[in-house]
Amino acid sequence: MNKQRGTYSEVSLAQDPKRQQRKLKGNKSSISGTKQEIFQVELNLQNASSDHQGNDKTYHCKGLLPPPERLTAEVLGIICIVLMATVLKTIVLIPCIGVLEQNNFSLNRRMQKACDCGHCPEEWITYSNSCYYIGKERRTWEEGVCWPVLQRTLICFL
């Protein structure tokens, strides 16, 4: 829209408005009436269609970013928000992890002191801090009941 020209005219008529006619500057027809306001704009739009098709860098809204720059700004904004969330999460979680590690270490120590059981003898199986023996020898029932007492253990009936 390179060439724009506007003409503003106000027509005030005398007491007999039906008879008065006045020609406006730049207008070839006469107008009659009590009071009329006329706004004439002549636009020279010779290159208007070619301006919109060929010139993609001209934007009429100055407050908005063009699509490629806007997309880039949105992506960078999202990346910034994700990075800030990660940093904040790290700042909050690092002290918590340290406290949990200390608690875990002290709990393991207390369990080792409370359990204070030695290793199981050879051919015995450890399960849940207990030792189990599965014998392959043939014994009578009385021998099978007496054998754990001799070993200072308890018998488990299955």
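Using N, Cα and C of the backbone, Cβ positions are placed for all residues, glycine too.
Quoted from Swiss-Prot, the note on natural variant Thr7 to Ile is: In allele NKG2-F*02.
Variant annotation in Swiss-Prot: Arg22 to Lys, described as In allele NKG2-F*02; the structure shown retains the original residue.
According to Swiss-Prot, the naturally occurring change Lys35 to Glu is described as follows: In allele NKG2-F*02, allele NKG2-F*04 and allele NKG2-F*05.
Under natural variants, Swiss-Prot gives Arg70 to Lys with this note: In allele NKG2-F*02, allele NKG2-F*04 and allele NKG2-F*05.
According to Swiss-Prot, the natural variant Thr90 to Ile carries this note: In allele NKG2-F*04. In this chain, no residue six or more apart from Thr90 (variant position) has a CB-CB distance below 8 Å. DSSP assigns Thr90 (variant position) to a helical segment in the three-state reduction.
Among the natural variants that Swiss-Prot reports, His119 to Arg is described with the note: In allele NKG2-F*02. Less than 8 angstroms from the CB of His119 (variant position) sit Thr126, each of them six or more residues away in the same chain. In the three-state DSSP assignment, the secondary structure recorded for His119 (variant position) is coil.
Among the natural variants that Swiss-Prot reports, Thr126 to Ile is described with the note: In allele NKG2-F*04 and allele NKG2-F*05.
In the three-state DSSP scheme, Gln151 (variant position) is classed as coil. All protein chains included, Gln151 (variant position) registers 12 other Cβ atoms within 10 Å of its own Cβ. Record note (Swiss-Prot), natural variant Gln151 to Arg: In allele NKG2-F*02, allele NKG2-F*03, allele NKG2-F*04 and allele NKG2-F*05. The unchanged residue is displayed.
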DSSP state at Arg70 (variant position), helix/strand/coil: helix
Rounded Cα separation (Å) that holds between Arg70 (variant position) and Gln151 (variant position): 82
